[in-house]
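Structure, as structure tokens:
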Amino acid sequence: MANNHQYPGIQPFQHPNASSIDLPRGFAPPMNFQFLPTIQAPQSEQVARLSSQNFQCVGRGGTVLSIGYPPQSYAPQLLQSMHHSHERPSQLNQVQVQHVPLGPPTLISQPNVSIASGTSLHQPYVQTPDIGMPGFGGPRALFSYPSATSYEGSRVPPQVTGPSIHSQAQQRASIIHTSAESSIMNPTFEQPKAAFLKPLPSQKALTDWVEHTSADGRKYFFNKRTKKSTWEKPVELMTLFERADARTDWKEHSSPDGRKYYYNKITKQSTWTMPEEMKIVREQAEIASVQGPHAEGIIDASEVLTRSDTASTAAPTGLPSQTSTSEGVEKLTLTSDLKQPASVPGSSSPVENVDRVQMSADETSQLCDTSETDGLSVPVTETSAATLVEKDEISVGNSGDSDDMSTKNANQGSGSGPKESQKPMVESEKVESQTEEKQIHQESFSFNNKLEAVDVFKSLLKSAKVGSDWTWEQAMREIINDKRYGALRTLGERKQAFNEFLLQTKRAAEEERLARQKKLYEDFKRMLEECVELTPSTRWSKTVTMFEDDERFKALEREKDRRNIFEDHVSELKEKGRVKALEDRKRNIIEYKRFLESCNFIKPNSQWRKVQDRLEVDERCSRLEKIDQLEIFQEYLRDLEREEEEKKKIQKEELKKVERKHRDEFHGLLDEHIATGELTAKTIWRDYLMKVKDLPVYSAIASNSSGATPKDLFEDAVEDLKKRDHELKSQIKDVLKLRKVNLSAGSTFDEFKVSISEDIGFPLIPDVRLKLVFDDLLERAKEKEEKEARKQTRQTEKLVDMLRSFKDITASSSWEELKHLVEGSEKCSTIGDESFRKRCFEDYVSLLKEQSNRIKQNKKVPEDVREEHDKGRDKYGREKDRVRERDSDDHHKKGAAGKYNHDMNEPHGKERRRSGRDSHNRHRERHTSVKENDTDHFKESHKAGGGHKKSRHQRGWVSEAEVEGKEKRRRKEEAREHTKEEELEDGECGRY
């Protein structure tokens, strides 16, 4: 419990008549008050005595404490001062007390002031008028104290408003003796150095800053008092960790995804992990918040309180009525226009700046009202400023006395009560507070950071040989006189370093114990390993008899530890034996495999029963079991089979490479022949085979056992040529249409090349291929001309047949005379144009003239000639039948040969049908021409006998039948020709 901080809040009040009591270390330091009243005290009236009612004062958070205080009397001087104050009530009523928050709560108490139990002053009762007394007995002006828990913030003194009342020094009444009593009634408050103070914002400063958000979402802060704004968060609004981080170069930020990272504003570096420097300051801040508001960041309050208590106990015993303030009352600072005097030179206290509360002749002191109903009059000290400063400095100087002096003063001021009745904690706190007075260092320390100071303090603990089981009080007695004790300025830091040192010491001791125990284990294990007689089957009882005299066996005291190490050693021996057996077996297997590899008589198809006798002769075979030998032998045979398969696979791959090379060479030969024109799309395999069968390239590919044959490659090349020729033919057709070049039966190859030379590059196309395309196009042009000629012949015959139906047309008729007759006929007007119809008309008239002349000549021919003519006609009929049969045979022959000369654009069947139709059409044309000649001959023969009636009758009848038959044949031929025209139009592909 001595190592823990006491709660720095309100402590229970103890009666001053008890023995001397030291304040706990966590108590706030007392405050030095100097009261200089500015109002002339009245002399006629007496001051009212103190009420027996309990003294009440506002503590932390506004809680009113009821403290039992015995009735006492004031000094006679107080009566005179109060008399003057009653004489001038008008002036006193004008005095207004303005109470301002005084910062953090501070205890204004002096419980360690010793008051004799029998001491008392006469204090007659005087009725005090309600005139607004500015002291404790005046109007109930209750001081309000903020609930902040630190000393930071601005200290605002109470302001006195109203007219200033000037008086002379002789009008002031002193109510406290100016000797030792002055130090009793003026407790010292030692202000820490400015370097050690870390001011926290006051409640008023916190309300001055207002947080706002800009249009872009950024936060800024505005001060209502100074009318200034800033992007940076003010120190007054920072949290505990933010204030701690402000002492470092690192700053915490958050990424868009919420992760926290840390940025160093000096080195411009960022990291995802918290730097060690930030961790240290945050831990210190957290420890300070746990230990109390005065544990970190300011000088340790317990140290200041201890010094103040020491100074108070060192002073002689004063009047009991002059101990006025209680625990829990906050620090009250009263300032004046006078300058604060400097501290006494040569003072050994580390706290240099001491607050001295002074009041000038123009100011009045303000104290808290200790009751809500009845106020208690507390005397006000009146003395000169020089005397007060001197006494205050003496009090501060006395705080550095030795332990003996402090103890002596405490004993003198203690009241009745045995020493044994004091509690242990109070006694320990007293010892600690007394030993704390020795922290007056003659030398100052300077460290780069706090870690160095902690290391120095830990080195002090180490040099003092502080044990891991020591308490803080034990360590204090050993290290308090060392100058390194002041390396850490606050008691919280020293205790934290002390606890860390104890933890490190315990850890080091534990590590040392483990190392010593480990060495004993290793020695015992080494003893077992050195013994050759130990085997995996050795028993523990036998082991004990073997090593019972060995020092290493005795050093290990616990029987359980010995047996555990022995069992572990036996397990290791078993494991080593098993591993050794496995290694031996593995080595024997490897040697046996090498032996099998050296035997040339073992083949992939060898049998174990045939080679077993030959293998067992070798010693390497006898090292293994029979089953192991058989398994290894079978595995070796499988390896041989795999090797043989791999060899075959490699040979097969090499053969495939050779055959692929032969095919590539034959491909090159085909490409070469295509380039020279020896191989075209119409080349036949039998013809090509006769050319290449004697070449070595063909012989090489013919020897291939797999892959494509030479014929397959040839057919692929021909098929590719057909596709390329078809593309070339389409391209040339487009060029001819673009150039408007028409091929005719009389066109030559040179003319054809010239017409397409500008659009097609001939160096890339052999003339052989180009000649094939030209021949196909020329044949197509001839077929087209023949078709046009046949079409015109049919139209001529059709028109002539129509002209024969007109009776008005004779051999002497002319076109101009009968033009209206021909043009007026619908059938005639649809056939050709006018010039064509005129030409046909003139041809028909010429035919009539020839017939007329032939008839005239036939009249002169004798009868026997006509009979010969009839015989010739029969002979002509038989000849006609023979021609028909011959045409039919030619048709079949051409149909059989058509499959080799079919068009590349049409299927073979369609090409054969076309060739059949062509031969049929040619046969029909020959037949028609023969028939027409026969008809003409028949007509001429009848015309020759036109003089007889029978001949004339017969001629007229034949003429009508011939006309009807011709008309029917004409219609059939027109339908047939129309179908043929549709098949052979220019837009169709036609023959290749």
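Yeah, the Cβs are placed from backbone N, Cα and C, and that goes for glycine too.
Residues or ranges marked as domain 'WW 1' by Swiss-Prot: 203-236.
W209 to A appears in Swiss-Prot as a published mutagenesis result, with the remark: Loss of CTD binding. A simple way to gauge crowding: the CB of W209 (mutagenesis position) has 21 other CB atoms within 10 angstroms, across all the protein chains here. In the three-state DSSP scheme, W209 (mutagenesis position) is classed as strand.
Quoted from Swiss-Prot for the published mutagenesis D216 to A: No effect on CTD binding. Take the CB of D216 (mutagenesis position) and look out to 10 A: across all protein chains shown you find 5 other CB atoms.
Summarising the environment of W231 (mutagenesis position), the number of other Cβ atoms within 10 Å of its Cβ, over all protein chains shown, is 9. Following the DSSP three-state reduction, the secondary structure of W231 (mutagenesis position) is coil. For the published mutagenesis W231 to A, Swiss-Prot gives the following note: Decreased binding to CTD.
The DSSP secondary structure for M238 (mutagenesis position) is coil. Listed in Swiss-Prot is the mutagenesis experiment M238 to A, annotated as follows: Moderate decrease of CTD binding.
Taken from Swiss-Prot, the feature domain 'WW 2' applies to 244-277, supported by sequence analysis. Remote same-chain partners of the domain 'WW 2' (244-277), defined as residues 6 or more beyond its termini with a Cβ less than 8 Å from a stretch Cβ, comprise 235, 238, 284-285.
As a published mutagenesis entry, W250 to A appears in Swiss-Prot alongside the note: Decreased binding to CTD. Counting only same-chain residues six or more apart in sequence, the Cβ atoms lying under 8 angstroms from the Cβ of W250 (mutagenesis position) belong to Y262, Y263, N264, K265, P275, E277, M278. According to its DSSP assignment, W250 (mutagenesis position) is in a strand.
According to Swiss-Prot, the mutagenesis experiment W272 to A carries this note: Strong decrease of CTD binding. Taking Cβ-Cβ distances under 8 Å and a sequence gap of 6 or more within the same chain, the neighbours of W272 (mutagenesis position) are R259, K260, Y261, Y262.
The annotation domain 'FF 1' is assigned in Swiss-Prot to 450-504.
Annotated domain 'FF 6' per Swiss-Prot: 782-847, in sequence order, evidence recorded as sequence analysis. Under DSSP, the residues of the domain 'FF 6' (782-847) split into helix, strand and coil as follows: 51 helix, 0 strand, 15 coil.
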Neighbour tally for M238 (mutagenesis position), based on other Cβ positions within 10 Å of its Cβ: 15
W272 (mutagenesis position) in three-state DSSP notation: coil
D216 (mutagenesis position) versus mutagenesis positions W209, W231, M238 - nearest by Cα: W231
Between W209 (mutagenesis position) and M238 (mutagenesis position), the C-alpha gap once rounded to whole angstrom: 11
Distance [Cα-Cα, Å, rounded] between M238 (mutagenesis position) and W231 (mutagenesis position): 13
